Amino acid sequence: MEPPGGSLGPGRGTRDKKKGRSPDELPSAGGDGGKSKKFTLKRLMADELERFTSMRIKKEKEKPNSAHRNSSASYGDDPTAQSLQDVSDEQVLVLFEQMLLDMNLNEEKQQPLREKDIIIKREMVSQYLYTSKAGMSQKESSKSAMMYIQELRSGLRDMPLLSCLESLRVSLNNNPVSWVQTFGAEGLASLLDILKRLHDEKEETAGSYDSRNKHEIIRCLKAFMNNKFGIKTMLETEEGILLLVRAMDPAVPNMMIDAAKLLSALCILPQPEDMNERVLEAMTERAEMDEVERFQPLLDGLKSGTTIALKVGCLQLINALITPAEELDFRVHIRSELMRLGLHQVLQDLREIENEDMRVQLNVFDEQGEEDSYDLKGRLDDIRMEMDDFNEVFQILLNTVKDSKAEPHFLSILQHLLLVRNDYEARPQYYKLIEECISQIVLHKNGADPDFKCRHLQIEIEGLIDQMIDKTKVEKSEAKAAELEKKLDSELTARHELQVEMKKMESDFEQKLQDLQGEKDALHSEKQQIATEKQDLEAEVSQLTGEVAKLTKELEDAKKEMASLSAAAITVPPSVPSRAPVPPAPPLPGDSGTIIPPPPAPGDSTTPPPPPPPPPPPPPLPGGVCISSPPSLPGGTAISPPPPLSGDATIPPPPPLPEGVGIPSPSSLPGGTAIPPPPPLPGSARIPPPPPPLPGSAGIPPPPPPLPGEAGMPPPPPPLPGGPGIPPPPPFPGGPGIPPPPPGMGMPPPPPFGFGVPAAPVLPFGLTPKKLYKPEVQLRRPNWSKLVAEDLSQDCFWTKVKEDRFENNELFAKLTLTFSAQTKTSKAKKDQEGGEEKKSVQKKKVKELKVLDSKTAQNLSIFLGSFRMPYQEIKNVILEVNEAVLTESMIQNLIKQMPEPEQLKMLSELKDEYDDLAESEQFGVVMGTVPRLRPRLNAILFKLQFSEQVENIKPEIVSVTAACEELRKSESFSNLLEITLLVGNYMNAGSRNAGAFGFNISFLCKLRDTKSTDQKMTLLHFLAELCENDYPDVLKFPDELAHVEKASRVSAENLQKNLDQMKKQISDVERDVQNFPAATDEKDKFVEKMTSFVKDAQEQYNKLRMMHSNMETLYKELGEYFLFDPKKLSVEEFFMDLHNFRNMFLQAVKENQKRRETEEKMRRAKLAKEKAEKERLEKQQKREQLIDMNAEGDETGVMDSLLEALQSGAAFRRKRGPRQANRKAGCAVTSLLASELTKDDAMAAVPAKVSKNSETFPTILEEAKELVGRAS
C-alpha cells in the first residue's frame, strides 16, 4: 500500500517525488534537497563505510543483509559518482552533513569524518547516494513509517500485534533519524495507546501475548528514544512516563528491567531539570492507583527469587532517583522512605552477590549515603555554632511539632527526661547516653531514617558505655587529683612554715656566730696586744737589767774610788774644794723625754739648771696629713719609769748639742713645719711615721682623728654654699695626682675641652636610652604611668628587660594597621543592686519570771529547747572543757543568751526555790555556781575557734608568699611585660610617654581600653593574638601564676588584724589562767587544759607571725622589683589587678578564637556556596556531555550512551569533595574545610606568606582589607 506523499514529513515527501526519476536527475535533486528539502537516505553498511573512514559501527547483526548484496558495486560503474564531479564543494559539504545525519552517528563519531579531505567526502557522498537509491527500489521488502502507524491503529492483537511490534522495533533501530521523525509523535501515541490498553486489561494467563506485547512496546520505545528527537517527543507526552512506571512489574522481569533502565536514563537527563521528580510523581500516581507503597515494586524486584539483572536495574533506578537531587533533605527523605520499606535488610542480601554491575550500584548507593550523612553532621555543627540558646532551640522545636502528630511524642520525650534520676554523677551519664542514641537515630550513617516498622533498632552504645566507664575513671582520677592538690597545698604550707623556722634558726645561728666571732676577734687582738706588750717589757727589762749591771759596776767602781779617796783623805789633810754638780743621768727608756733634774747637793744654794725644752711635734706630712701621738696601753696605763737608783747618785744630763745648733721655734721654720722629732728610743710606745707614698700610688689615706687632749691639725673650713668646694691638693712628685671627688660631693665635672655645653647625662645601672620610634601614622596611645631612669633601682625588673628582641617590622605593621584611627568609645556602666531580706521573729508567751526579763528568758528557753541536755550535764561539760560535746555554736549562743553576772548572782540566791522557778531561771541557778563563767566561756570559745583561725590565716599567708615567688620566677610573664613595653613605646612615639623604661603593673588592666581602628579589637586582644601566633610560650603565664587568684582575695589589713586579735586573745587566756582561782570542783579541768592550750597556741602564733613577716618581706621585695610602693598599693589591690589581667587575657584568647571561628565560618560559607555552584555547573556540564538536549541537530545513540553511563556508574559520580578527612562525628566548629575547598579559592584569596624581612606595611594592609571584605 502506497502512502500519500507530501504530508508525512519532509523526508518521505522528497522520496515520493523522486520516484521514477533517472539517476542523472539526482544531483539536481540533491542540490534542491540541500536547500529546501532533505533526502531520505538509507544507512550505509559497515564494510562500505570502512572503505572510506576505517570506522566500524556497532550492532552489525541487526543491519539488513540486502546491503551486502549492494556493496559489491564499483565506483567506476556508479553514474552518481560521475555526476558529482560537476557539483561544487559547498554542495558536496551540504550533502555530506545530510549523510552524517542519516547515518545516525553521534558527534564523537562524526568529528573524524569531517576531518577527511574533500575528495574523500565527495566519494563517500556519491557512494551513499548510490546505495540509498538501491534501497529505495526494494519497496516490497520494507514498510514505511506510515504503514506501521496504520497497522498499529487497525486494532491488532496477540500474535499479529507482536509481529508488527517486532518489525517496528527493527525498523526503528536500523532506519535513519529521518525515518524516526516520520514515525514521529503520531506513531508514539499509537504505541502508548496500545500499552495503556494492555495495562488496563487484566491478564488471564501468565504466558499470554499481552505481557509479551507490553515488553515489545517497551523495547520499541527504547529504540524510538535512542535519539534526541525521540526523547523530546516522549517527554512531551502526558502519560508516557506513567506508562513506563506501570510497566515495572516484577512478574515480568525482562519488561521491568527495560522499563527501569529507561526511567533511570530519564532521571539523569540534564534538560529539563528535575526529571527525577517527574518520575517520582509518576511512581506516586501508580502507587495510588494500585494502593501500594510507591517504591514497593522496586523492593519486590530487589528481593530474593529474582534475577541479578533485575536487581541491578532496580538498584540503578534507586540511585538515579536519589543522586540528581540537589537538596539534602530530599535525598535523605527518599533514602529514608526506602529504608522504612525494608531496603536495609535487602541491601545485606545484595552485598553477598558476586556481580560487577551489582557492586558498582552498591558502591554508588553507599558513597552517596555516607556523603549525605557527613552533610547532616556538618549541619549539626552549624546548629551548634549558631543556635546555642536553650529557649530559642526549644521554641523552634515546639513550633515544628505543634499541632502535628509528633507533638504528643515530643511531650512524652520531655516527660521522660523529667524521670532522669536526680543524681549529680548519674545525670550527666543519662544525658550523654540519650544524646548518643538520638545522634545515631537522626544522623544515621547511611544518610537515611531508621526502619520504624522494625522492632529491632540497632544502636551502637557499647563504645559509649566504655567511654562512660573511662569517664568515671577519669572523674575518680580527678577526685584523686583534687585530693592530691589539697595535700600539695598542705605540703606547701608546711614547706613555708619550715622555711620560716629555718630562716629564724639561720638568723639565730648567724647572730651567735657573729657574737662568737666578735669575741674571738677581741680575744685575738687582746692576745696580740698582750704579746706585744710582753715583748716590749721583756726588752725593756733586759735593757734595764743591763743598765743596772752597768750602774752597779759604776757604783762598785765609785765605791772603790771613794774607798781609795777615803784612804787618801785619811792620809792627806782635808781641803775645801768647790763641789761640781753631778751631771744628771740620761733619761730612761720609755720616758717622755723630760729630764729629771738631780737633787741639789746638801748645802748647795745654786738653782738647778732649767730642764731642756720638750721635743717638738712631728712635722705634718704633705697635704695636711699628720700623725697622731701613739695611744697609751690598754687601760690607760703607761710604762712607769724604773725605780731610782740607790744612794745619792744622780743620772748625768745628756751631752749638749753640737755647736751652733739650736732648736728653733715651730713658727720660725718655713711653711710652718716643725723639725722632725728624734728617733724614739728602743722600747718606745710611739708609732713610727708612715713611709712616704710609692710613686704612682693614689695618695695617702686620711689621718686618724687626734686623740683627746692631743693637738692636731685644725679641720679645714667648710665650703661656702654654692661654691666649688675645696680644691684638691697638688699631686705628689712622680704621682698621678689625686682623682677628683665623686659626683654628688658638690664639685661639678669640668666641661669638655673647647665647649661650654654639658654632655648628655649618663644613665645609671648600665641602661641605654630607649629607641624612639617614628610610625608612619599616629597611633592610639596607651595611657600608662611612665617610669624614667631615675625611678629604677639596681635589682628591679625594668633594669634587666630586653624588649628589643621582640622587635620586628611585621609587628609594627600590624600595630599601625590595627591602631591607626582615633575614635572615642563610650563604655557603659552597669550598677548592681541587691535586695535585703527581712526576718520576722514570732513571739511566745512565757511564764511569770522573778529575775530575768521576758526577752532574755524567751531567748534562753529557745536555746535550751534546741540543746536537749540536763542543766547539770551542761555545767559539767563546761567545767571539764569537753570538746567532744561542746561546739562553737553552742558556746556562742551561751555567751549571747547567758544572763548578766548580777542576774546570775541573784538567781544563785534563789536556789532554795529552784522548783518554783521557770526553766530559764533554773538554768541560771545551775550555771551561776560556775566560777568566772563568762571569761571561762570566752576562753573555751577561743580554744574551739583557734584551729579554724589558724586554717584561715595560714593559707592566706601561703597564697601571697607563693604568688610573690611565682611572679619573680615566671619567665613567660616577664616576656609579656617586655612585649607590652615594646608595643607601648612604639605606639606612644612622639608623645610624652615615649621612651619609657617601664610602666606601672596596673596598666595591664587598661590594655583593653585602647581600641583598634575598626573598634573590633583591643590592644589586649592584639597582644594575645601576637603571643598566640609568634610567642606561644608566653601563653603559659596564667598557669605559672597559679596562686595569684587566691592572693587577690587576701586582705593584708584584715590579716594583720586577725593576727593581732589572736595575740590579744592568747594573752587574755594566759592572764585568765594565771589569775584563775583554785578549783573547788574535781571536775573543773579548765586550768589544766587551758595551760597546755596556751602553750601550743603561742607556738602556733609565733610560727604564723614569722610566716607573715616573711610574706611582708617578699611583698616589699616585689615592690622593689616592679617599682611600686607596697605601702600605697595593698596586697589585695596588686594581686587583684594581676588576677583581673590574667582573666582578661584568657578571655581575649577565647574571643580571638571565637572571632577566627566566625571568620572561618563566613569563609567556609562563601566557599561552600561557590563550591556548590561550581559543582552544580560541573554536574550540569557532565550530564550535558552525555546528551545536550538544547543543541541543534538530531543526535542518535543517546539512550545507549545513557544506559552505558548508568551501568558503569559514571552518571552518579558527584564531585562534592572528600569529607572524611575534614568532617567527623562531633567535630569541632573550628575544623577547616577540605583541602579541595581551599585549593582553588582560598589559595587565590589569601596571599602567600612572605618572610618577615621583606614584609611591608602595604602588604599587611592589603591582607587586612581582603580579610574584612571576605568577612563582610
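The backbone N, Cα and C atoms fix where each Cβ goes, and this holds for glycine too.
None of the substitutions listed is reflected here, since the structure keeps the original residues.
According to Swiss-Prot, the feature domain 'GBD/FH3' maps to 84-449. For the domain 'GBD/FH3' (84-449), the mean pLDDT of the prediction comes to 84.
For Ser154 (mutagenesis position), the count of additional Cβ atoms within 10 Å of its Cβ stands at 11 [all protein chains shown]. Under mutagenesis, Swiss-Prot gives Ser154 to Ala with this note: Partial decrease of phosphorylation.
Positions annotated as domain 'FH1' by Swiss-Prot: 583-764.
Just so you know, the Cβ of Thr768 (mutagenesis position) picks up 9 other Cβ atoms within 10 Å once every protein chain is counted. Thr768 to Ala appears in Swiss-Prot as a published mutagenesis result, with the remark: Substantial loss of phosphorylation, no increase of phosphorylation in response to cAMP, increased stability, reduced interaction with OSBPL2 and OSBPL10 and reduced mitochondrial movement.
What Swiss-Prot lists as domain 'FH2' is 769-1171, and the listing cites sequence analysis.
Within the same chain, residues at least 6 positions away in sequence whose Cβ sits under 8 Å from that of Thr1091 (mutagenesis position) are Val1073. Per Swiss-Prot, mutagenesis Thr1091 to Ala is noted as: Substantial loss of phosphorylation.
According to Swiss-Prot, the domain 'DAD' annotation covers 1194-1222, on the basis of sequence analysis.
Record note (Swiss-Prot), mutagenesis Thr1238 to Ala: Substantial loss of phosphorylation. The unchanged residue is displayed.
Mapped onto three states, the DSSP output places Ser154 (mutagenesis position) in coil.
Distance from the CA of Ser154 (mutagenesis position) to the CA of Thr768 (mutagenesis position) is 114 Å. Thr768 (mutagenesis position) falls within neither a helix nor a strand when secondary structure is assigned with DSSP, and so counts as coil.
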